[in-house]
Amino acid sequence: MANLMMRLPISLRSFSVSASSSNGSPPVIGGSSGGVGPMIVELPLEKIRRPLMRTRSNDQNKVKELMDSIRQIGLQVPIDVIEVDGTYYGFSGCHRYEAHQKLGLPTIRCKIRKGTKETLRHHLR
């Protein structure tokens, strides 16, 4: 496996990665802000509910291009997920999510924001 060097903006240089806890929580990438704001987490695909999936269809050419890209360089942009009462709802990244499914990947990188039921209702309008 090759080593990868990247230049990060100063605002991202304080991020750290930690392994999953003994209770099976997913690995977390977070800032030094004490848990305020979104977290980047690898979540199992089956833990993410996709409430808008039935109302939209994905461009299969875009899904194929993303599959090729993910195979070569991995997922570059996490999908956005809202956590409400311990349940994860995905509202962006439909093509990236489907590409992960078709590749048989068990997890996907997510940017998680905590939300309320009212936030969830707002996204479903």
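Heads up, residue numbers simply count up from 1 along the chain you see.
Even glycines carry a Cβ here, placed using N, Cα and C.
So, quick note: what you're seeing has the original residues, none of the substitutions.
Here the residue is the original one, while Swiss-Prot reports the published mutagenesis R50 to Q with the comment Reduced activity. Loss of activity; when associated with A-98. In sequence order, Y89, G90, C94, Y97 are the residues near R50 (mutagenesis position), counting only same-chain partners six or more apart with C-beta under 8 A.
According to Swiss-Prot, the mutagenesis experiment K62 to Q carries this note: Reduced activity. Residue environment of K62 (mutagenesis position) contains 14 other Cβ atoms, counted within 10 Å of its Cβ in all protein chains.
For C94 (mutagenesis position), the count of additional Cβ atoms within 10 Å of its Cβ stands at 19 [all protein chains shown]. Under its mutagenesis annotations, Swiss-Prot gives C94 to S the following note: Loss of activity.
Non-local contacts of E98 (mutagenesis position) by the CB criterion (under 8 A, 6+ apart in sequence, same chain) comprise N58, V63. As a published mutagenesis entry, E98 to A appears in Swiss-Prot alongside the note: No phenotype. Loss of activity; when associated with Q-50.
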